[in-house]
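Shown next, in structure tokens, is the structure this report addresses.
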Amino acid sequence: MSPIAIDTAPFQRARVNLLHPEDPKAVKSIVQLLQFNAEHNPDHVFCLQLPSKQDDAIGNPIRITHLQFYRAVSYCTQRLQEEIDGLHGPRVNEDGTVTKCSPVVLFMESNVGLLIHLLALMSLGVPVAVLSARLSPTAVQHLMSSIRAQSVIASPRLKGTIEEAIASDNNTPAIGVRMYTQRPFEDDLENSRTLDLPATNEESHFISENDRNVLILHSSGTTGLPKPIYQPHRYLLNYSECHELGPDDALGTVLSALPLFHGFGLVAPCLAMTVGKPFMLPPSNTIPTGSLIIELIQSFQPTALMTVPHILEEITTLPPEQSISALQPLEFVLCGGGPLKISVAEALAASGVNLLAHFGTTETGPLGVVFVPTPDYDWHYWKLRQDINYRLDEVDANSADGNQYKLTVHPFGWDSAFEIQDILLSRGAEYKHHLRAVGRKDDLIVLANGEKLVPRVLETLLMQDERVKSAVAFGEGKFEIGVIVEPTHKVSDEEDFKAALWAIVLEAGAQMDSHAQVSSPSSIILATPEKPVPRSDKGSILRRETYRVYDEEISRVYEVLDRASEETTALNLQSDSLEEDLKDLIQREIGWKISPSEWLQDSDLFELGMNSLQAIRLHRLLLSSLPVDSRERVGADFVYRSPSVSKLGASLRHLAANENGHRNDPETEIDELICLNSFIARQDATVLLTGSTGNLGSNLLAHLTTLPRVKKVICLNRRGSDTSTAHTDLVERQLAIAKSKGVVIDPESASKIEVIPCDPSADFFGLPAEVYTHLTAQTTHILHNAWPMDFKRNVASFQSQFQYLNNLLRVAHDTRLCRPSIKPRFLFVSSIAVVGQYPRTHGTRLIPEVPSDKSSIIEDFGYGKAKYVCEEIMRAAADRYPEMQLGIVRVGQMSGSSRTGYWNPKEHFPTLIKFASMVGQLPAIKQTLSWIAVDNAATVLSDILFAPSLSGIYHLENPIRQAWQDVLDIFASSLYINTVNVPFDQWLRNVQAAVQELGTEDERMEYDLLAEFLEKDFQRMATGKVILDTSRSRAVSETLREVGEISEEVVWKYVREWRRAGTLRAPLE
């Protein structure tokens, strides 16, 4: 292909005055800039859009002039007004205030169509949110809810993510989100050719310089979910001015390998509108790779390149005649979005490539200058703009690297300043404003492809486990992350400990974006007592110092990942079923979520939604199937070049030598295990108990072991850091845990206890065949009580719990197969949260002991949704396997032990009391409560488990209700609190203010985890508006029939126990 002809007529530049927006001759918005270019530069080329690749061929680019772009935007404006319900421009109210339409979300592939829609909505004065196409459904749902969006326009390929996000959203602000499918941009270009277009009305889209409800982008938030960032009109004008390009410098085309849904990607189109330098965009149906970019440069001969580090890194791995030589003629190669490896940059610079560093943030826009590098320029540094409001303060004049600075910027239209989190070094006195980043003050990790993530979800979930002292994610400049875990106690078997943590890592991954997941247990580094995780004097983790200390271990992690595992793949590259095996590999090994029946061997994997991390995992797996001497011929873009199973199969056959593969058949092993032995049924009960280390579980264990009918209680516990398998050690640890919760088990009862450590979500619990067979040979009753207590998690993050339940049901089923005379019993402990909305949907407070439906679950409460899913799994199992007796118990509010006073301080009401003690106030809570002490609850569960028959739904809550005011009066007395009856909402605000201002980090986290539940659901759930009917339970439980109210003596026990444990603290002042 030949170079693209570009209009060389002089480009008339519009007047832009960022620092003095009152300038009457200056344009005030990108919309006005659009119209200016249509009038003054109509035939100048704006953009060259390469069409979607067909059969691996690159077509000729679509040439779009400024006038054509303006016409397409105007046509799209009219079309959207007809298509989107409720779309309208700003409306002036009687009091002079302005009301805007709710934001419209753009969730699109990176092509010029995104720009057309963006400018169309902005010209209407409609707030527009641009979301990264790489976000997970959870992140998309969070953002749509945060900005109260009501409409979203999605590319056809991305509709599935939006549908999943909408389906999972029960939050009121985002109810009724309507999805519209993006039309091809070619339609807007074609249909606008003969359209009479009105001039843009400034008053219809421009409100004021400080109106930030114009463009909504997003970044990583402190909770690990993205946060919306609102920007004014000057934000995009800011992009258009980040240059020092003269008329000659603006000649030729810049190839942009940057996605338009990221801030960095807006640099090229905004510069095209200001200086007239056209930009070229790659096909939107393929992810840019080093080889693709080189192919485009060689085909169309642009004069400059804008890219991210990993593309340049890929380019340097290609043969020199195909790579670096193509970059050498370019006026500049602009690189930003993340750190570029020094070795790569040095190789490029030494070869004469004009590297140009760039820097910016979503909040501030571009901070670096785009220019053609001169001989005195040093590629290590980016040049700070001088047309923005900023302050550069020295923070360390004695650093070994040079003077360190912090940069504070006052973004255009903002009322407040924004401090850049990067630590910056200056090139020197002569080049003070030439800076480079040497680290970050926050926890943000920037991957090699420019993707950013905050790993707090992963780190927090790990550190909530009692076996983990600290967790630090790493991955800066790499393609994926790993995590350093510091165990609470010395670990004897590292691999077992990693396996035990893996379920937590997977749960975290379900809540994080696809690029932010840990791919393998081998990516977990265990800190040793000899090399603890570095901390400051205040005890906080020193992230960067941790990376330095564990530099060798981190390097080894990525070496192992690069080598991949030959045992994992086991592909026979000469097999006739290679394509079938490849599809199975994708389904099993890379986190693929699409059902096998929904895609074909010829389907484009990236069209189906394969992300960059999945492509990397697949690449590593495929490498292990090839002879060593063939692997070097498989570049990093191998999967991108062969983006379907059929193409991968053809490519692999071409590369492979004659090798035979082997695949194990786990189904055969399962069948053999089930039928290994047939044992004679015993008359005595053996109870398989889960969750035995919790408060309720410890009380259950103590009660069950006192029953004459119970011969043995098998505690199926999540495998922990203590890898001892000795029976005595395991039981002693179990007894110690129970004792820590005020539950003392005598030696005779303890002799009935057996402890089996396991991986709850692994097939057969990850147990050896003989141990699993031991379970099925003895178990007669299963009481499934285990459950993570976290009110912030969404339903998808409980996947391991659903697998846990299915594994237990398999035990019951296999028990029946091995011992036909046994009819196993299975009791699942559910929650009142499953029916929390029942009074609203059915018009009655008294909830019967019957199956519920989805409408009864508490809205936007993953805990309750997950319990509902488990109830439905139990009901389906009961229908399918009538030979098993299955029951469900929905538990209401349990309090601490009536005997010892132990009440887990992490539960919501003890935390509420902790907050009350901190602020010296008790809230006003009206109506009644129905607490049942945990020791009594354990007895009731046992009564139900051993009832004459077991089936259906039971409810467990105290039938005797007490006045909240009476109980709070006792707490006021025991806590010495004089300020009572503070309105609940006001009390919550007082707590929030005190915690945020004077609380510890742990206390702030406690509040964040519980605040939403207290605000939305506590008063409705806990004050008699939701009452569980206990008729069926009382019929089989004498304990529940005779239980009384929580006495004053018991309340005092709770407070004394919390004081003894140090949970309560003096009021914050």
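Any Cβ shown, glycine's included, is placed from N, Cα and C.
Original residues only: the substitutions mentioned are not part of this model.
What Swiss-Prot says about this one:
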{"type": "BINDING", "residues": "His262, Ala357, His358, Thr362, Ala437, Val438, Gly439, Arg440", "note": "AMP binding site"}
{"type": "BINDING", "residues": "Thr693, Gly694, Asn695, Leu696, Arg719, Asn785, Ala786, Trp787, Tyr863, Lys867", "note": "NADP(+) binding site"}
{"type": "DOMAIN", "residues": "576-656", "note": "domain 'Carrier'"}
{"type": "MUTAGEN", "residues": "Ser612 to Ala", "note": "Abolishes the production of 2,4-dihydroxy 5,6-dimethyl benzaldehyde but accumulates 5-methylorsellinic acid"}
{"type": "MUTAGEN", "residues": "Thr690 to Ala", "note": "Almost completely abolishes the catalytic activity"}
{"type": "MUTAGEN", "residues": "Tyr863 to Phe", "note": "Almost completely abolishes the catalytic activity"}
{"type": "MUTAGEN", "residues": "Lys867 to Ala", "note": "Completely abolishes the catalytic activity"}
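Features as recorded by Swiss-Prot, highlighted on the structure.
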residue : record               : CB count, 10 Å
His262  : AMP binding site     : 21
Thr362  : AMP binding site     : 18
Ala437  : AMP binding site     : 19
Val438  : AMP binding site     : 15
Ser612  : mutagenesis position : 21
Asn695  : NADP(+) binding site : 25
Arg719  : NADP(+) binding site : 22
Ala786  : NADP(+) binding site : 21
Tyr863  : mutagenesis position : 23
Lys867  : mutagenesis position : 27
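In the three-state DSSP scheme, Ala357 (AMP binding site) is classed as strand.
With respect to Thr362 (AMP binding site), the closest of these recorded positions in Cα terms is Ser612, chosen from Ser612, Thr693, Arg719, Tyr863, Lys867.
When the Cα positions of Thr693, Gly694, Asn695, Leu696, Arg719, Asn785, Ala786, Trp787, Tyr863, Lys867 are compared pair by pair, the longest gap among these NADP(+)-binding residues is 23 Å. Break the domain 'Carrier' (576-656) down by DSSP state and the numbers are 46 helix, 0 strand, 35 coil. Measuring Cα to Cα from Ala786 (NADP(+) binding site), none of the recorded positions His262, His358, Ser612, Tyr863, Lys867 fall within 10 Å. The recorded positions recorded for this entry are Ala357, Ala437, Val438, Lys867, and the Cα of Lys867 lies nearest to that of Thr693 (NADP(+) binding site).
The two recorded residues, Tyr863 (mutagenesis position) and Asn695 (NADP(+) binding site), show a Cα separation of 18 Å. Looking only at Cα atoms, Lys867 (mutagenesis position) sits nearest to Thr690 among the recorded positions Ala437, Thr690, Asn695, Arg719.
Around the Cβ of Thr693 (NADP(+) binding site), a 10 Å sphere holds 21 further Cβ atoms from the protein chains shown. Rounded to a whole number, the distance between the Cα atoms of Ser612 (mutagenesis position) and His358 (AMP binding site) is 23 Å. The Cα of Arg719 (NADP(+) binding site) lies closest to that of Ser612, out of the recorded positions His262, Ala437, Ser612. Reported as a whole number, the C-alpha separation between Ala437 (AMP binding site) and Asn695 (NADP(+) binding site) equals 49 Å. A gap of 46 Å separates the Cα atoms of Thr690 (mutagenesis position) and His262 (AMP binding site).
Cα-Cα distance from Ala357 (AMP binding site) to Asn695 (NADP(+) binding site): 56 Å (rounded to the nearest whole number).
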